[in-house]
Amino acid sequence: MRWLLLYYALCFSLSKASAHTVELNNMFGQIQSPGYPDSYPSDSEVTWNITVPDGFRIKLYFMHFNLESSYLCEYDYVKVETEDQVLATFCGRETTDTEQTPGQEVVLSPGSFMSITFRSDFSNEERFTGFDAHYMAVDVDECKEREDEELSCDHYCHNYIGGYYCSCRFGYILHTDNRTCRVECSDNLFTQRTGVITSPDFPNPYPKSSECLYTIELEEGFMVNLQFEDIFDIEDHPEVPCPYDYIKIKVGPKVLGPFCGEKAPEPISTQSHSVLILFHSDNSGENRGWRLSYRAAGNECPELQPPVHGKIEPSQAKYFFKDQVLVSCDTGYKVLKDNVEMDTFQIECLKDGTWSNKIPTCKIVDCRAPGELEHGLITFSTRNNLTTYKSEIKYSCQEPYYKMLNNNTGIYTCSAQGVWMNKVLGRSLPTCLPVCGLPKFSRKLMARIFNGRPAQKGTTPWIAMLSHLNGQPFCGGSLLGSSWIVTAAHCLHQSLDPEDPTLRDSDLLSPSDFKIILGKHWRLRSDENEQHLGVKHTTLHPQYDPNTFENDVALVELLESPVLNAFVMPICLPEGPQQEGAMVIVSGWGKQFLQRFPETLMEIEIPIVDHSTCQKAYAPLKKKVTRDMICAGEKEGGKDACAGDSGGPMVTLNRERGQWYLVGTVSWGDDCGKKDRYGVYSYIHHNKDWIQRVTGVRN
C-alpha cells in the first residue's frame, strides 16, 4: 500500500504540449516517465528537482530505459544536471556512437541538488515505454573528497553521516574557523644563560594562524646575542615585505624586523638582558620555520693565577660575568682565607668586571701537637719537631714497666686531613699496658728454710698491704694491671655471728675505711718507695661463702693508678692450671711461729700439694677443700702462711719467660705450719674469667 501511494505521488500523466516541474525532498524515491509502463505521450516535458540535506549527494540509477533514438538525442531524452552542470543526457534503447543509454551506470551529483528532465518531441512513430529510475541520498566523505585547502582540516578529519569535523595533534588547539590548528605559544620564558628557540614543530611546517611570543629574561648585567641557523623558511611575498608570516625582535622600544623568506638574519647583539621575539603566521602556507640559539655575554674579568700548591677550576682563558671559580689546594694543603682554614673557596666574576674576592693562599696542613699517651713518650722524626703534612712521630711506652698493646709500631703520620694516623689504629692512640711479673730485683729460689725468711726488698713488687686508716695492716693483696688489687674476700668483712653466719652489706668494709699501700717492705715503718692509695670500690666474688671459704676472692678498685717502678709492678694472671709439686712462693707480713709479727716482708717457698691429699688431710676436721681452692705446704709442717697473711700472693716462676704468675691468694688453714695441715689458697686459675670480666686486665 505504501509503495502504491508513493507510486501515485510520483508517477502521473501529463497532457500534450505541457511542461511540469516536480519538487522532491525525500531521502530516496522513484521517478517514471509519464504513462509508464505504457508508452509515454508526445510533446511532453517533466522536470524532477531533487534536494537532500547538506553533507549528502544524490545517487541516480535506472531500472528500465526505452526512448526514441535520435542523433545526439535531438528528439526524446532524459537530461540529468545540477545548478550549473549537465551530468548526463540519455536516449534510445542502447548506447551507440551518437546516443547514450544509462544502462548500469550510476549518476552521482556533486552536491545536494539534482535536476532530471524528461522531454518527448511531437511525434513517435513507434511505441516507446519510457523509463523507470530510482534515487537515494548518500553521505559525502568530506575528509577524502575535500580539495579546497581553505576548507580542509589541518591535522585530523573525522567524517560522520551528513558532515565532518576537524581535530588537532597534542599540543595544538583548534582555531575558531574549526579547521585550522594553531599552538598556544604566547608565554615562553627563557632564563638560562644559553638556549635554543624554534618555531612550533620545527623542522616540520609551522602551524597556521599562530601568534607566538618568546621572552628571554636574564639577570641584569648580561647581554643577549642571537644567532639564527641555516634553516630559515618563512612565507614571504616577492613584492611586499613579509605580508603573511614574519619574525620581529623587540629590544626595549626598538623593533628589529620583520624577517621572512629563506635567508636567515645576520647575528644580532641586542645589548640588553631582556628580549622579546614575536612570530606571526597567517592561515595558509607550508613553510618549515626557523631555529635560533641565544647566548648571554657579560663583562670580562681579569685573568686568574692559581695559588702556590693550589689550582682553580674551571681553568679558562677568559672569564665573564657570573662565571664562578673554585679554588682548592694540593693534597696536604688547606685553603687559608682571613686566617680561616677551609677545603675550598669560591669567587665570582661580577657584572662590573671585577672578582668578588682575592685568590686565597694554600697553607700546608698542620696536625699540631700530638695527644699525650698515658705511660708513654713521643719522639719526633724531624729535628725541628715538625707537625705538618707527612711528618712522623713515634709513640713508645715507659719501659721497662709498660709495653705497647699488640706490639704496635707506634708510628703516626700527619695526614692530609690534619690528624695523626697509624696504619693499624687510625687516629686512635696506642695503649700502654703495665708489664707484669718482671721485677727489677731477682731472687734466688730458697732451699728448705724453716719458717721462711725476710724477702729481699723489691723482689715482690706486686704485693699490696691492706691497712686501716690508722696505719694498722690487716691483710695482703696483689696488684693486677694498673688499678686493681686482688685479695681474699674474708678480708673485706667483719667476723660473722656464729649463730647467724649470714653475710650482709652492713658487715662489709666501706671503701673509706681502709687504704692500699704499694711498694711496702717494712711492716710498720715507712720509706720513700711506698705509695698510699685510696679505694674506689670493692667487689666480692658472687659465689663467695664466708662459712666454707669457697670462692674466697675479692677485687679492690683503686681511686687512682700507682706509678710503676722497681718497687711497684703488677703480677701476671695464670695462663693455665698449676702442676702438682711445683714450687711456689708465698709472701706476707703475718705472724711467725713465735706468734709475733715480723718487721719486714717475709716469704716462704713451698710445693703445691695434690688436691686429693689436701682433701684427706682436712676430712677429719670436716672441712671441705673444693675445686676453687689449691693447697701448698710441707707434710711435716713448719712453713706456712699465718694470721695477717690473708689475701697475700702465692706466685710461681715461668723459667722460660722469666715471669712470675699469680697462683693463689692466702685463704685459710688449720693453725700455722702444723704437720699434715697444708695451707689452703683461693685458686686464681679457677676464678680467672671472673677476674678478667670485672677488671679487663690482660697479661
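From the backbone N, Cα and C atoms, a Cβ is placed for every residue, glycine too.
The noted changes are left out; the structure has the residues it started with.
For the mutagenesis experiment Glu68 to Ala or Gln, the note given by Swiss-Prot reads: Partial loss of interaction with FCN2, FCN3 and MBL2. Glu68 (mutagenesis position): 22 other CB atoms within 10 A of its CB, across all protein chains.
The number of other CB atoms found within 10 A of the CB of Tyr77 (mutagenesis position), across every protein chain shown, is 21. According to Swiss-Prot, the experimentally introduced change Tyr77 to Ala is described as follows: Partial loss of interaction with FCN2, FCN3 and MBL2.
What Swiss-Prot says about the mutagenesis result for Glu99 to Ala is this: Partial loss of interaction with FCN2, FCN3 and MBL2. DSSP assigns Glu99 (mutagenesis position) to coil in the three-state reduction, placing it in neither a helix nor a strand.
Annotation of the published mutagenesis Asp121 to Ala or Asn in Swiss-Prot: Loss of interaction with FNC2 and FCN3 and partial loss of interaction with MBL2; the original residue is retained in the structure shown. Long-range Cβ contacts of Asp121 (mutagenesis position) within its own chain (separation 6+, distance under 8 Å): Ser42, Asp43, Glu68, Tyr75, Asp76. In the three-state DSSP classification, Asp121 (mutagenesis position) falls within coil.
Per Swiss-Prot, domain 'EGF-like' is recorded for 139-182. Residues belonging to the domain 'EGF-like' (139-182) score a mean pLDDT of 81 in the model.
In the three-state DSSP classification, His237 (mutagenesis position) falls within coil. One mutagenesis experiment named in Swiss-Prot is His237 to Ala, and its note says Loss of interaction with FCN2, FCN3 and MBL2.
In this structure, Tyr244 (mutagenesis position) belongs to neither helix nor strand by DSSP; it is coil. For the published mutagenesis Tyr244 to Ala, Swiss-Prot gives the following note: Loss of interaction with FCN2, FCN3 and MBL2.
Cβ environment of Ser274 (mutagenesis position): Thr215, Ile216, Glu217, Leu218, Val224, Val251, Gly252 lie under 8 Å away, each six or more residues apart in the same chain. Annotation of the published mutagenesis Ser274 to Ala in Swiss-Prot: Partial loss of interaction with FCN2 and FCN3. No effect on interaction with MBL2; the original residue is retained in the structure shown.
Taken from Swiss-Prot, the feature domain 'Sushi 2' applies to 365-434. In terms of DSSP secondary structure, the domain 'Sushi 2' (365-434) contains 3 helix, 27 strand, 40 coil.
As annotated by Swiss-Prot, active site, charge relay system applies to His490 (among others). According to its DSSP assignment, His490 (active site, charge relay system) is helical. For His490 (active site, charge relay system), the count of additional Cβ atoms within 10 Å of its Cβ stands at 23 [all protein chains shown].
Its Cβ taken as reference, Ser646 (active site, charge relay system) is surrounded by 25 other Cβ atoms within 10 Å in the chains shown. For Ser646 (among others), the entry in Swiss-Prot reads active site, charge relay system, with the evidence type similarity to another entry.
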Given His490 (active site, charge relay system) and Ser646 (active site, charge relay system), what distance in Å do their CA atoms have, once rounded to a whole number?
8
Could you break down the residues of the domain 'EGF-like' (139-182) into DSSP helix, strand and coil, giving a count for each?
4 helix, 16 strand, 24 coil
Given Glu99 (mutagenesis position) and Tyr244 (mutagenesis position), what distance in Å do their CA atoms have, once rounded to a whole number?
53
Would you mind listing, in sequence order, the residues at least six apart from His237 (mutagenesis position) in the same chain with a Cβ closer than 8 Å to its Cβ?
Pro243, Tyr244
Ser274 (mutagenesis position): secondary structure state under DSSP, collapsed to three categories:
strand
What is the one among the mutagenesis positions Glu99, Tyr244 whose Cβ has the most other Cβ atoms less than or equal to 10 Å away?
Glu99
Report, in whole Å, the straight Cα-to-Cα distance of Tyr77 (mutagenesis position) from Ser646 (active site, charge relay system).
153
